[in-house]
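Written out below as structure tokens is the structure these notes cover.
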Amino acid sequence: MLGGSSVDGERDTDDDAAGAVAAPPAIDFPAEVSDPKYDESDVPAELQVLKEPLQQPTFPFLVANQLLLVSLLEHLSHVHEPNPLHSKQVFKLLCQTFIKMGLLSSFTCSDEFSSLRLHHNRAITHLMRSAKERVRQDPCQDNSYMQKIRSREIAFEAQTSRYLNEFEELAILGKGGYGRVYKVRNKLDGQHYAIKKILIKSATKTDCMKVLREVKVLAGLQHPNIVGYHTAWIEHVHVVQPQDRVPIQLPSLEVLSEQEGDRDQGGVKDNESSSSIVFAELTPEKEKPFGESEVKNENNNLVSYTANLVVRNSSESESSIELQEDGLTDLSVRPVVRHQLPLGHSSELEGNFTSTDESSEGNLNLLGQTEVRYHLMLHIQMQLCELSLWDWITERNKRSREYVDEAACPYVMASVATKIFQELVEGVFYIHNMGIVHRDLKPRNIFLHGPDQQVKIGDFGLACADIIQNADWTNRNGKGTRTHTSRVGTCLYASPEQLEGSQYDAKSDMYSLGVILLELFQPFGTEMERATVLTGVRTGRIPESLSKRCPVQAKYIQLLTGRNVSQRPSALQLLQSELFQTTGNVNLTLQMKIIEQEKEIEELKKQLSLLSQDRGLKR
């Protein structure tokens, strides 16, 4: 039994008569009595005793703490029950017990977090091994022991990160408001993929449910004009708010700040290109006492903090290593260390993360103050598409400057532009038919794949954008990285209702399609010209040259970019319009109608099934 209770005293006779039996409390606390009254007339106001009893503070649901507890339970199950099948059953029973006691949420015991629990279990195993080795070592340790520990940390880092273990990072493809996309090579099959990293700045139960739900929706999208989805997983990462240089007194070790590490050719990779955990940078000031830390050690075990370390040997050559932090804390903490932190320090279960012991060897002399934030990193593995519609339009515009006669317009290949736009509308029709609104359609999020340049829609904006860290999460100096150009680029394609913050639906995507249609058929000589024309579309102004050259396209640009949402055509209406009325497009239109009719038939079948069930119940 993890907890017990006893009921003392006699029950109220009135309650017995009423037949109401109260459930025994989980813990029997002594009855509260009124506090004795004292004469406080001569006591200063700031020292007066509170008149009301202290209220226990309420803490928000933090997934990180719960995940650590669940991981400990799973680890104990494996230790005490070697049979894998039985250990799973023991783990489930323990989780059910803790859930009933109110110590855990069933959400953190779900299979979606199995990869994170594996990460924690490996960390716990490594911590226990390191702690035992530390206890068995002599107080005075030589460099060989420290190098041995560091080599194990390097190997451990590769084991705990799926991203580092399975993929080789080749290049960064792009960055946006929801994260960064990297070109990687799978070490097993040798194929190239695109992996998008999305840093979740909050990790409450509701937030994680939103992200996981949307990932599952995206996983169900299968269409030739949608970027292919492969898999997704979550890893734990620590994001630091870097300051200046950190001196850490370890034999043959020197810790550099992120800024110095970037300048060093042999330095550590940028934080955004690695799932490893990075310890905070501190200010090189004289040692002084600091306030107590808010970091709590949940499992009362040895905490191995990480740092970006540059090893300097006798020849002054440098090699880069990274150490993992195995301790987990709240999602947003500000650790401040007093005096010196021994490597073997173990914080108290309920106490603050401080060190008062002195150690002559192997001490970490941490100076300054920093902020370490604990987040979850969502990784989405997708089909690799390197050429975007933005690249295609930019190259087309460069070629257009060679021609003076705009009426001839040889650089605008109407057939190619029509093909691109038709495939784009087909992809939008599919996602709208699935009940999904893209919200961020623009040339940078549309890709051309393969020799035939097949259109692929990607970079779906997560509807839970308020819990996704913006593009500044990789910024070194803590300042915003978004430029004026990037904001303009987003606003040019966003519908008026999106910019006004009002409710929007699939018709907002149709506005973006109207702007893209204009850009496909209207080359621009400069960025200023492009911004002026695309901004003028909001007020119904379309270039006269485009209206003369492409009257049908100009007509639908006017309809799609209209301020009246109800008058904008849908994706299906566009596919059935005169924009694509060729022999092949007629067949496509008929296929789209069949899809719509089949959907209606399925809905009618469901309604008939419900009606028949109701009649059966009435009989």
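For all residues, glycine too, the Cβ spot is worked out from N, Cα and C.
So, quick note: what you're seeing has the original residues, none of the substitutions.
Counting Cβ atoms from all protein chains shown, ASP440 (active site, proton acceptor) has 22 others lying within 10 Å of its own Cβ. According to Swiss-Prot, the active site, proton acceptor annotation covers ASP440.
Every protein chain shown contributes to the tally, and the Cβ of LYS196 (mutagenesis position) ends up with 22 other Cβ atoms within 10 Å. According to Swiss-Prot, the feature ATP binding site maps to LEU173, GLY174, LYS175, GLY176, GLY177, TYR178, GLY179, ARG180, VAL181, LYS196, an assignment based on sequence analysis.
Per Swiss-Prot, domain 'Protein kinase' is recorded for 167-580.
Per Swiss-Prot, mutagenesis LYS196 to Arg is noted as: Abolishes kinase activity. Impaired hemoglobin synthesis and proliferation of differentiating erythroid cells in knockin mice.
According to Swiss-Prot, the mutagenesis experiment THR483 to Ala carries the following note: No effect on kinase activity.
In Swiss-Prot, a mutagenesis experiment is listed as THR483 to Asp, annotated with the note No effect on kinase activity.
Listed in Swiss-Prot is the mutagenesis experiment THR485 to Ala, annotated as follows: Abolishes kinase activity.
Where Swiss-Prot documents THR485 to Asp as a mutagenesis experiment, the accompanying text is: Constitutively active kinase; loss of regulation by heme and arsenite.
Swiss-Prot gives this note for the published mutagenesis THR490 to Asp: Almost complete loss of kinase activity; even upon arsenite treatment.
Among the sequence features in Swiss-Prot, the mutagenesis site THR490 to Ala is noted as follows: Almost complete loss of kinase activity; even upon arsenite treatment.
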| query | Using Cα coordinates, what distance in whole Å links LYS175 (ATP binding site) and LYS196 (mutagenesis position)? | reply | 9
| Spatial separation of VAL181 (ATP binding site) from LYS196 (mutagenesis position) - C-alpha basis, Å | 4
| Rounded Cα separation (Å) that holds between LEU173 (ATP binding site) and ASP440 (active site, proton acceptor) | 18
| message | For the binding-site residues listed here (LEU173, VAL181), tell me which residue's CB has the most neighbouring CB atoms inside 10 Å. | response | VAL181
| message | Please identify which of LYS175, GLY179 has the densest Cβ environment, defined as other Cβ atoms within 10 Å, among these binding-site residues. | response | GLY179
| Rounded distance in angstrom between the Cα atoms of VAL181 (ATP binding site) and ASP440 (active site, proton acceptor) | 16
| query | Cα-Cα separation of ASP440 (active site, proton acceptor) and GLY179 (ATP binding site), in Å? | reply | 14
